[in-house]
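*Asks:* The feature [4Fe-4S] cluster 2 binding site is assigned by Swiss-Prot to CYS91, CYS130, CYS136, GLN156. Swiss-Prot lists SER550, LYS574, THR575, LYS709, GLY767, THR793, GLY794, GLY795, CYS816, SER817 with the feature FMN binding site, giving experimental evidence as the kind of evidence. Look at Swiss-Prot and you will find CYS986, CYS989, CYS992, CYS996 tagged as [4Fe-4S] cluster 4 binding site. Annotation comment: Swiss-Prot describes 978-1007 as domain '4Fe-4S ferredoxin-type 3'. Here Swiss-Prot notes a mutagenesis experiment, CYS126 to Ala, with the remark: No effect on enzyme activity. Reduced iron content. Quoted from Swiss-Prot, the note attached to the mutagenesis of GLN156 to Glu states: Loss of enzyme activity. Reduces iron content. Listed in Swiss-Prot as a mutagenesis experiment, ARG235 to Ala or Lys is described as follows: Loss of enzyme activity. Loss of FAD binding. Here Swiss-Prot describes SER670 to Ala as a published mutagenesis experiment; the accompanying note says: Strongly reduced affinity for uracil. Reduces enzyme activity by 30%. For CYS671 to Ala, Swiss-Prot lists a mutagenesis experiment annotated as follows: Reduces catalytic activity by 99%. The annotation that Swiss-Prot gives for the mutagenesis experiment HIS673 to Gln reads: Reduces activity by 50%.
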Amino acid sequence: MAPVLSKDVADIESILALNPRTQSHAALHSTLAKKLDKKHWKRNPDKNCFHCEKLENNFGDIKHTTLGERGALREAMRCLKCADAPCQKSCPTHLDIKSFITSISNKNYYGAAKMIFSDNPLGLTCGMVCPTSDLCVGGCNLYATEEGSINIGGLQQFASEVFKAMNIPQIRNPCLPSQEKMPEAYSAKIALLGAGPASISCASFLARLGYSDITIFEKQEYVGGLSTSEIPQFRLPYDVVNFEIELMKDLGVKIICGKSLSENEITLNTLKEEGYKAAFIGIGLPEPKTDDIFQGLTQDQGFYTSKDFLPLVAKSSKAGMCACHSPLPSIRGAVIVLGAGDTAFDCATSALRCGARRVFLVFRKGFVNIRAVPEEVELAKEEKCEFLPFLSPRKVIVKGGRIVAVQFVRTEQDETGKWNEDEDQIVHLKADVVISAFGSVLRDPKVKEALSPIKFNRWDLPEVDPETMQTSEPWVFAGGDIVGMANTTVESVNDGKQASWYIHKYIQAQYGASVSAKPELPLFYTPVDLVDISVEMAGLKFINPFGLASAAPTTSSSMIRRAFEAGWGFALTKTFSLDKDIVTNVSPRIVRGTTSGPMYGPGQSSFLNIELISEKTAAYWCQSVTELKADFPDNIVIASIMCSYNKNDWMELSRKAEASGADALELNLSCPHGMGERGMGLACGQDPELVRNICRWVRQAVQIPFFAKLTPNVTDIVSIARAAKEGGADGVTATNTVSGLMGLKADGTPWPAVGAGKRTTYGGVSGTAIRPIALRAVTTIARALPGFPILATGGIDSAESGLQFLHSGASVLQVCSAVQNQDFTVIQDYCTGLKALLYLKSIEELQGWDGQSPGTESHQKGKPVPRIAELMGKKLPNFGPYLEQRKKIIAEEKMRLKEQNAAFPPLERKPFIPKKPIPAIKDVIGKALQYLGTFGELSNIEQVVAVIDEEMCINCGKCYMTCNDSGYQAIQFDPETHLPTVTDTCTGCTLCLSVCPIIDCIRMVSRTTPYEPKRGLPLAVNPVC
């Protein structure tokens, strides 16, 4: 009996065991069975689990905000990029958050980092440790929606880390004269005391302003201040602090360690005697606040202050912090941490990593009074730290030379808000170690004497003007913890930033110079910003290849003016006609597309419009062109014009446009709706003969270049382009919108629906949804007509997509829908993005990157994961009992490494230097054409197969399902571990990779065995019917 071909064989049926099936009955499972199921598949901590994960010597990232590229792109796309964004107003350094998130969503990580470091020289540090819930995130408008605020800190960290991996140095503002030609004032000696965040920020901005003799004096043998010594490695790795310090040193800032404030080393008076024109005090608050009951207690007895404990932990866990490598403090048994601020929580979680069995956070007030940010509180809670509120320490009990307990009294708040201690309510808490984290002060009389003659306030802190950061001594400024206004790293950074401008203003005044009334601090610059992205096409010089298409963003000439002010290289006017062809639009006429599904807000992949050409007169546009060219001579203005198939009309209108001063013309032969009914637009652009003749008429009429705007709504766009060239056109625009009907409502009415009759017409679809059509059009024209100039349009929404069109053969790029999604300022992102893409092509060390995307290391939730299979020879997923096994293996590995006590390798930073020329725009035009051809030219010998990285796999089974129901049933799915395995029947179709939600979890690699297609039946078998 012949086999039944339309039934799966037994092997395939086995593979399909877990494939989804439509449900025909309600499910029935016992509660006990479901409890067991839940335990097996659980990924988050079990609420009934009371055992603590072994964290000793585990200093891996624990932040919830950390993002990998996938998470960053999804989160950035979710951002609304609001007008007058509240997130920016809530940031102490006033980061342009909207702009840097825009860059991330466009995969321009360099551009995002440039925006971040321009306003915050410690942008990576702050991305990691900022209490964003109380700052930028607290003002996010998406807080008013179901999905909640954007993870701004995680996005800031991600972009900054990618830039860090690029290893590109900071440079002086390119607009500054060389150092030798700078005015004398810029050689003034400036001293900064303390190498913490405030000083690093202040020095960075002063160096960006052009000052060349800046020295930071630091009493420790390491730099970074509290970022280095008190914020733990698992929240802020030392290589991050070092990276930002190296960026500062790129500008020539000097650091001298081992120099403290004292009569015998550094004083303000000695600095003045040595010729320093200005000084900045950023020494923080170096001494701990302690309760009298701890007087005389030592570390050997089990007592630490946060100022003792955290630096000890840092020195043993932060690679590169100092030359020494000391062991972790040996903390055993129960630990009491006193305090409710961020430092107390850092002490608590650090104690677990030093071996503490249990940690109790004890504080005087209630939970609602905890000063630590919610992010830190939640982390301590997850790590099973215990919280004991309303307790004030009264007595430390010592036996045998060791702390054994602490006695507390209860605190209560009365009706007036005053806190009282109730001596009748006593709590006796056993402990082996006590860590006091009650805050910091400036107490050392030697330091105060060295700061003489500045005045101190009643809190024993320097008197400082909160606007200028100037002390009572005009040449001395201060910022950070020492001032008493900054409570966070980012506020200290802003103090230094604020002070830098007023130090600049002060020094310039000393040399008889003035500064602008409005502060103008320079941006962050690197060699990327020096890349030339200008391009020539048809004899026209474009300052950059990005321009506005003839569409909604150029509705009026004042909009074009604003676009040029923002940085756009060129613009087309909205298409205009002779007065006899003037139009009046309908409404509604521009609507969101359905190609993104039910996604609302910006980031739409398509729009549909039934808008006609400009409602403004030719006279308006001609006068506007004249005005724009007068004020923006370096920008290209192209007049977009449209007539019916009438020689006199085309010659008249083109001559008017030329006379207005337009650099070039665009002949709109492709408007897909409305105008075609009038014998214009599409009615002219679908016939090669009509196109050829119109171009001949215009060529007879004008001397300036002109370009025919082509429609994609034809069978053969090359024949239209060839006709335009034969008619004398200097190039073509490819392409206009695609004709379509976007959608119908449930009652059958269309959207947009005009008037009471709810009528509509086929409109023009634009946006990234039509990019594949536009890319095909550009490449086919470029291949058929080599060297023929092409202005690309159709789904260009980033530097990356723009580069695709340049590689396809276009010379310049027109943008519309991306501006409709956002605003004119996206041009800044496009320019920095394109510069970065070109620059990175010259760095040999980054040749494995895909544009600005680095290779993806194995990770879960954006954090690197150890390859468990290499440690134990077995693959384990990240859930249920397998997750517990993983944690145990990792804990054992961390202890093994601790016992080895290997010295940390030194941190060395050698910025990558271009080893080959940075390509110009002309060098990349048409680069992709060599890879395009017919299907017959493709090799069916060189095949690929899928490989899945089990460490990155999140066990969703999407690869398995698509392979089953849309492919070749070549993936097995383990019923217990949900780990997919690719079988040798994989044909390399790549569907699995296409639906996998994790970037680079699936890769296609070369097939090592010959590919033999499954024919179903042997060849040459007679057909059944």
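Keep in mind that glycine also has a Cβ here, set from the backbone N, Cα and C atoms.
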*Asks:* Which one of the binding-site residues (GLY767, GLY794) has its C-beta surrounded by the most other C-beta atoms within 10 angstroms?
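*Replies:* When each Cβ's neighbours within 10 Å are tallied, GLY794 leads.
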*Asks:* Relative to the Cα of CYS989 ([4Fe-4S] cluster 4 binding site), which of the recorded positions CYS91, CYS671, HIS673 have a Cα no more than 10 Å away?
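*Replies:* Checking each Cα against CYS989 ([4Fe-4S] cluster 4 binding site), there are no hits.
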*Asks:* How big is the gap, in Å, between the Cα of GLY767 (FMN binding site) and that of ARG235 (mutagenesis position), rounded to a whole number?
*Replies:* 41
*Asks:* Could you tell me how many residues in the domain '4Fe-4S ferredoxin-type 3' (978-1007) are helical, how many are strand and how many are coil under DSSP?
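*Replies:* Going through the domain '4Fe-4S ferredoxin-type 3' (978-1007) residue by residue, I get 5 helix, 8 strand, 17 coil.
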*Asks:* Round to a whole number and give the Cα-to-Cα distance in Å for the pair CYS986 ([4Fe-4S] cluster 4 binding site) and CYS816 (FMN binding site).
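*Replies:* Rounded to a whole number, the Cα-Cα distance is 42 Å.
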*Asks:* To which of the binding-site residues CYS130, CYS992, CYS996 does the lowest count of other Cβ atoms within 10 Å belong?
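*Replies:* Candidates: the binding-site residues CYS130, CYS992, CYS996. Fewest Cβ atoms within 10 Å: CYS996.
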*Asks:* Once the DSSP letters are reduced so that anything not helix or strand counts as coil, what is CYS130 ([4Fe-4S] cluster 2 binding site)?
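*Replies:* DSSP assigns CYS130 ([4Fe-4S] cluster 2 binding site) to coil.
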*Asks:* Restricting to the domain '4Fe-4S ferredoxin-type 3' (978-1007), report the mean pLDDT as a whole number.
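*Replies:* Computed over the domain '4Fe-4S ferredoxin-type 3' (978-1007), the mean pLDDT is 97 on the 0 to 100 scale.
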*Asks:* Using a 10 angstroms cut-off on Cβ to Cβ distances, just flag whichever of CYS91, CYS126, CYS816, CYS989 is the loneliest among these recorded positions.
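*Replies:* With the recorded positions CYS91, CYS126, CYS816, CYS989, fewest surrounding Cβ atoms within 10 Å: CYS989.
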*Asks:* So which of the mutagenesis positions is most packed in, judged by how many other Cβ atoms lie within 10 Å of its Cβ, out of GLN156, SER670?
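*Replies:* That would be GLN156, with the highest Cβ count within 10 Å.
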*Asks:* Under a three-state reading of DSSP, tell me whether GLY794 (FMN binding site) is helix, strand or coil.
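*Replies:* In the DSSP reduction, GLY794 (FMN binding site) maps to coil.
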*Asks:* On a C-alpha basis, identify the one among CYS671, HIS673, CYS816, CYS992 that is nearest to CYS130 ([4Fe-4S] cluster 2 binding site); the candidates are the recorded positions.
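*Replies:* Nearest listed residue in space: CYS816.
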*Asks:* Relative to the Cβ position of CYS136 ([4Fe-4S] cluster 2 binding site), how many further Cβ atoms are located within 10 Å?
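*Replies:* Counting Cβ neighbours of CYS136 ([4Fe-4S] cluster 2 binding site) within 10 Å gives 26.
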*Asks:* So around the [4Fe-4S] cluster 2 site, CYS91, CYS130, CYS136, GLN156 aside, which residues have their CB within 8 A of the centroid of those CB atoms?
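*Replies:* Other same-chain residues near the [4Fe-4S] cluster 2 site: CYS87, THR93, LEU95, ILE97, CYS126, GLY127, THR132, LEU135, VAL137, ILE152, GLY153, VAL490.
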*Asks:* Within 8 Å of the Cβ centre of CYS986, CYS989, CYS992, CYS996, which other residues of the chain have their Cβ, at the recorded [4Fe-4S] cluster 4 site?
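*Replies:* For the [4Fe-4S] cluster 4 site the neighbour list reads ALA946, CYS959, THR962, CYS963, GLY967, ALA970, ILE971, VAL982, GLY988, THR990, LEU991, LEU993, SER994, ILE1002, MET1004.
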